[in-house]
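Step one of this worksheet: look at the structure below.
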Amino acid sequence: MEEQGHSEMEIIPSESHPHIQLLKSNRELLVTHIRNTQCLVDNLLKNDYFSAEDAEIVCACPTQPDKVRKILDLVQSKGEEVSEFFLYLLQQLADAYVDLRPWLLEIGFSPSLLTQSKVVVNTDPVSRYTQQLRHHLGRDSKFVLCYAQKEELLLEEIYMDTIMELVGFSNESLGSLNSLACLLDHTTGILNEQGETIFILGDAGVGKSMLLQRLQSLWATGRLDAGVKFFFHFRCRMFSCFKESDRLCLQDLLFKHYCYPERDPEEVFAFLLRFPHVALFTFDGLDELHSDLDLSRVPDSSCPWEPAHPLVLLANLLSGKLLKGASKLLTARTGIEVPRQFLRKKVLLRGFSPSHLRAYARRMFPERALQDRLLSQLEANPNLCSLCSVPLFCWIIFRCFQHFRAAFEGSPQLPDCTMTLTDVFLLVTEVHLNRMQPSSLVQRNTRSPVETLHAGRDTLCSLGQVAHRGMEKSLFVFTQEEVQASGLQERDMQLGFLRALPELGPGGDQQSYEFFHLTLQAFFTAFFLVLDDRVGTQELLRFFQEWMPPAGAATTSCYPPFLPFQCLQGSGPAREDLFKNKDHFQFTNLFLCGLLSKAKQKLLRHLVPAAALRRKRKALWAHLFSSLRGYLKSLPRVQVESFNQVQAMPTFIWMLRCIYETQSQKVGQLAARGICANYLKLTYCNACSADCSALSFVLHHFPKRLALDLDNNNLNDYGVRELQPCFSRLTVLRLSVNQITDGGVKVLSEELTKYKIVTYLGLYNNQITDVGARYVTKILDECKGLTHLKLGKNKITSEGGKYLALAVKNSKSISEVGMWGNQVGDEGAKAFAEALRNHPSLTTLSLASNGISTEGGKSLARALQQNTSLEILWLTQNELNDEVAESLAEMLKVNQTLKHLWLIQNQITAKGTAQLADALQSNTGITEICLNGNLIKPEEAKVYEDEKRIICF
C-alpha cells in the first residue's frame, strides 16, 4: 500500500509512541496552527501542571510562535501525563484550535480516563462570545413583551406555533412546515440554492416577531441544533435611527450595536469571517424601514472592513455579498417583495387555525371550566373567532377575558355582539386605563367606558401625539426628547402601550421607545386625529391618499427618498400598488373609520367638541364614498362565459375592512352597488377569516346572484361561518387552498342546501377527510344544478370516495369532478367506475395521484365502454400497468367520445403502449394519450413518432 504523507510533516501515530514524541515530531505543525496560547496556559495553571513562574516565562516571549515553542518545551519537560493533557486541550477546545481538528482525527488521539477526569476551562474568545450571546439572547427572549409593564409573561408558557407554510416565488403553496427547526433545514422548500435569505412573511399581528423570539430562546438554551455559534438579532426599524452621514464597518455593526465581545474582538471577528456558516442573523420587520429601500439596487459592499451606511450593510448581508454562507432570516408584512436572487426559501405565517385556537385557550387558561366557558362563548360568536385567528388579537381578547374574570367576581363574559377591531382596541385601552386606578378590597371599579376614557383623555392625547408624529414619517422608534415633548408622564408609561427598547439608540447614550405593536401605534394615531380638534380635513384624510386607482397611486410616494440611494426610487416602471407595503397607514384608516362610526359617537362626544366631530365624520364619509366609487370603477374587468368578472386587489380587502369598521349599512349598500359585476375574484389577496365578516357585510346587500372566487387565501372554518349571509346569492363558490376542514364543509353543506343555487364548488387543497366528503355528498344530492366539483389534494380515502362516487352517479347535472391527490385507491376507483357507467352529463374526471392500481384501472376501463359523455380522464401518477393499458385499449375500440386520456407517471411499458397505439386505428375521437414518465425507453418511443396522438416524452 502506498504510504500517505502529511502536508506539514510525517505524522507518528500516538498509539505506538509516547505523547512527548508525538509533540516533538509535529512541533512545527503545532507552532504554525496554535494561535491562542492564553487558553492553554490558563488550563495548565488550573490543573497545577504549570506554576506561576512557568506562565510568566511564556508571557515574556515576544511573539506568538515563540510562546507556542516555549509551552511545548515546558510541557515536554514535565513528562508524559502533561503532554497527553496538552493534546486533550487541543481536542476539547475545538473552536480555539479549529485548524488542528484534521490532524487530531488523523492521529486518532484518544485520552486516558485520568486525563478525561481533568477540568478544562474554555477561555477561548470565540467560545466565550458564544456563551455571552446565549446569555444575552436568553435574557432578552425569556419574557414576552406585555401591555402592562408590571407584568412579566414567560415565553415558554404562552408561545404557540402558528400555521407555517412553505411558498414559492409567487406565494403558491409548497406544503406546510411542522416545526421551527425546519426553517433552517437545508433540504426542504429551497427555491434558490444560491440564495442566502429565508424570508418569513405574514400580516401584522400574525406572530413573526414572536417566532424569532422563540428561535432566540431555543438557541440560547441549546435546543436549536443547527451548528450555530453566533446568533445576531436586529430589528429593521432600528436602522431608521441612523443618520444619513453615519458610516460603520461590519465589525462595529455586530459588536458595538449588538453585543461586544468581552475578550479579543479581533479574534472573534476573524473567526466569523473565516467560518460564516456558523452564524445566524435574524432581521425583524423589513417593512418598518423608513426608506423606500430597493434591495436589488443598493451599492455593493463586499469588504467587511470598509465603512458603509448601515442600510448598505443590511442589504449586502441579505444578498450574501457580506458573510456569504451565513444563515439569514428576514421577516416582513405581506406585500413586501424581496429580490428573487436573495431568497433561499419563503415561509408564510397564516396565524391560528381552529385547533390552534383551542390549544392556545388551554395554554392561557389551565382551569378546565374556564377553558370551556371561553371556548363556548367564542363558538357562539364566529366574528370573535375570526379575529382570534390573528395571534395578537387573540392574545388581546384573551387578556380582556382574564380582566373580566377578575373584575366581575369570576364570571367572565365576552361581548356577544359583533365586534370590530376598533372595539377590541378600545376594550384593551379601557381595561388598562382601569387597571392603573387604585384598587379597593370592598368595592369594584364600576366606571363606564365613557368615564374611563374621559379620565384618561390626557394620556390618550399624549400617546396619540407620539404615534402620529411617527406615523407621518413612517417611523416606529422614538427618542426620549420626542416622548417627553408629548407630555407623557412616568405613570403613563406604566400602561405599557409605549415601552423602552432593550437596546440603546445608534448613539448609544440615550433611551429609545416604541409602541408595543405597530397596530397599536396606528390605533393611537387615529385616536389623535379624532381627539385633536385642530386637525383639519387634509390632515385627517392624509393616510387615505393611497386609496386611488392603481394607475394613479403609483405616481407618488409618502416616503421621503433615502438620500444616500437616489437610485432606489429610480426612473423605472412605477409600482403596481404602492399601498401594499404600508399596512401601518391602512390600520390607521381602519381605526379612523371605526372611531368615527355612528356607534362610537356616544363614547366620543365627551372627548371631542360636537362640531369638530360632525365635521370630521362628514369629511370622512364623503371621502370614503368617492374613493370607493373611483377604486371600484378602476378595477380590471373581463367577460368569462356568462359572467362579468372583476379582479380585485389587496387594497380592496382593506376597503372592505374599513367599511366593516363603520358598521354602516348605508356604506355597505353603496359598496355593493359599486361592484357592477357578477363575478368577484379575490384570489391571492391574503384575506383571513375576519375579512369574511367584512365581505359578507357588503355582499349581503348585493341585489343579484354572484360568483365569488376566494382561492388561495387564509379563511379556515371561521371564515366559512362568516360567509353565511352571502350564501343565498352565491352560484359559484371557490374556496381552494384555505385551510378548511370538515367543520367548514359542514357549514357549507347546511347553508348551500338551503338555497340550492350553487353550480360550482371549489375546495381543492384543503384539509377535508372522509367526514367532510359525506357533507359534500349532501350538497351533490340536493343541489341539482351543481356542475363543477373540485376536491383535489385533500385527505379523502376509499370510504369518502365511495360516498362521492354514488352522489356523482345520481347527479344529472354534474359535468366536472376533480379528485386529484387524494387516496381513494382501487375501491374508490371501482365506485367511480360505477358512476361513469351510462352517466348522462359527466365530461371531465380527474383521479390522478390516488393510489389506483390494476383492479381499479381495469374497472374504469370497462365502465367507459358504456359511457358516451366523458371527454377528459386524468389518471396521472397512479400505479397502472400493462394490464390496465390492455383494458383501456379494448375500451378505445368501443368508446368514441373520450378525447383526452392522461396516463402520465404510471408503470406502463412498451407492450402496453403498443396495445394503446393499435386501438387508435379504430378510434377517431381521441386526440391525445399522454404517457410521459412511464417505463418506456426513448428508442421504444421512436416507433410512435408518426402517431401524434401518442405522447411519450
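Each residue, glycine too, has its Cβ placed from N, Cα and C.
Confidence over the domain 'CARD' (15-105), given as mean pLDDT on the 0 to 100 scale, stands at 87. The domain 'CARD' feature in Swiss-Prot is assigned to 15-105; the stated evidence is sequence analysis.
VAL41 (mutagenesis position) falls within a helical segment according to DSSP. Other Cβ atoms within 10 Å of the Cβ of VAL41 (mutagenesis position) number 20 in total over all chains. Here the residue is the original one, but Swiss-Prot notes a mutagenesis experiment at this spot, VAL41 to Gln: Abolishes caspase-9 activation.
What Swiss-Prot lists as domain 'NACHT' is 196-531.
Cβ neighbours of LYS208 (mutagenesis position) (same chain, under 8 Å, six or more residues apart in sequence): ILE200, LEU201, GLY202, ASP284, GLY285, THR331, ALA332, LEU349. In three-state terms derived from DSSP, LYS208 (mutagenesis position) belongs to a helical segment. Sequence annotations record features per position, and here Swiss-Prot assigns ATP binding site to GLY202, ASP203, ALA204, GLY205, VAL206, GLY207, LYS208, SER209.
One mutagenesis experiment named in Swiss-Prot is LYS208 to Arg, and its note says Reduces caspase-9 activation. Reduced binding affinity for NLRP10. Does not associate with cell membrane. Reduced NF-kappa-B activation in response to ligand binding.
Around ASP284 (mutagenesis position), a 10 Å sphere centred on its CB holds 21 further CB atoms from the protein chains shown. In the three-state DSSP reading, ASP284 (mutagenesis position) counts as strand. The mutagenesis experiment ASP284 to Ala is recorded by Swiss-Prot, whose note states: Reduced NF-kappa-B activation in response to ligand binding.
A mutagenesis experiment is reported in Swiss-Prot for this position, ASP287 to Ala, and the note states: Reduced binding affinity for NLRP10.
Quoted from Swiss-Prot, the note on mutagenesis experiment HIS517 to Ala is: Loss of activation by sphingosine-1-phosphate. Neighbour density for HIS517 (mutagenesis position): within 10 A of its CB lie 18 other CB atoms from the protein chains shown.
Cβ neighbour count for ASP711 (mutagenesis position): 19 (other Cβ atoms within 10 Å of its Cβ, all protein chains included). DSSP classifies ASP711 (mutagenesis position) as coil under the three-state reduction. Looking at Swiss-Prot, the entry for mutagenesis of ASP711 to Ser says: Does not associate with cell membrane.
Long-range neighbours of HIS788 (mutagenesis position) (same chain, six or more residues apart, CB within less than 8 Å of its CB): THR759, TYR760, LEU761, GLY762, ILE814, SER815, GLU816. What Swiss-Prot notes for the published mutagenesis of HIS788 to Ser is this: No effect on association with cell membrane. Reduced binding to gamma-D-glutamyl-meso-diaminopimelic acid (iE-DAP).
GLN877 to Ser appears in Swiss-Prot as a published mutagenesis result, with the remark: Does not associate with cell membrane. When Cβ atoms from all protein chains are considered, those within 10 Å of GLN877 (mutagenesis position) total 19, not counting its own.
One entry in Swiss-Prot concerns the mutagenesis experiment CYS952 to Ser. Its note says: Strongly reduced palmitoylation and localization to the cell membrane; when associated with S-558 and S-567. Under 8 Å, Cβ to Cβ, and six or more positions away along its own chain, CYS952 (mutagenesis position) finds THR913, LEU931, ASN932, ASN934, ILE936, ALA941, TYR944.
In space, HIS517 is the closest of the mutagenesis positions VAL41, ASP287, HIS517, ASP711, GLN877 to GLY205 (ATP binding site), judged by Cα positions.
Taking the mean position of the Cβ atoms of GLY202, ASP203, ALA204, GLY205, VAL206, GLY207, LYS208, SER209 as the ATP site, the remaining same-chain residues with a Cβ inside 8 Å of that point are ARG333, LEU349, GLY351, VAL390, PRO391, LEU392. Cβ neighbour count for GLY205 (ATP binding site): 25 (other Cβ atoms within 10 Å of its Cβ, all protein chains included).
Here VAL41 (mutagenesis position) is positioned 54 angstrom away from ASP203 (ATP binding site), judged by their C-alpha atoms. The Cβ neighbour count for ASP287 (mutagenesis position), using a 10 Å radius over every protein chain in view, is 20.
The binding-site residues listed here are ALA204, VAL206; among them, VAL206 has the most other Cβ atoms within 10 Å of its own Cβ. Long-range Cβ neighbours of SER209 (ATP binding site) (same chain, at least 6 residues apart, Cβ-Cβ under 8 Å): ASP284, GLY285, THR331. When the mutagenesis positions VAL41, HIS517, ASP711 are screened for a C-alpha within 10 angstroms of the C-alpha of ALA204 (ATP binding site), the residues that qualify, in sequence order, are HIS517. Each of the binding-site residues GLY202, ASP203, GLY207 was scored by the number of other CB atoms within 10 A of its CB, and the lowest score belongs to ASP203.
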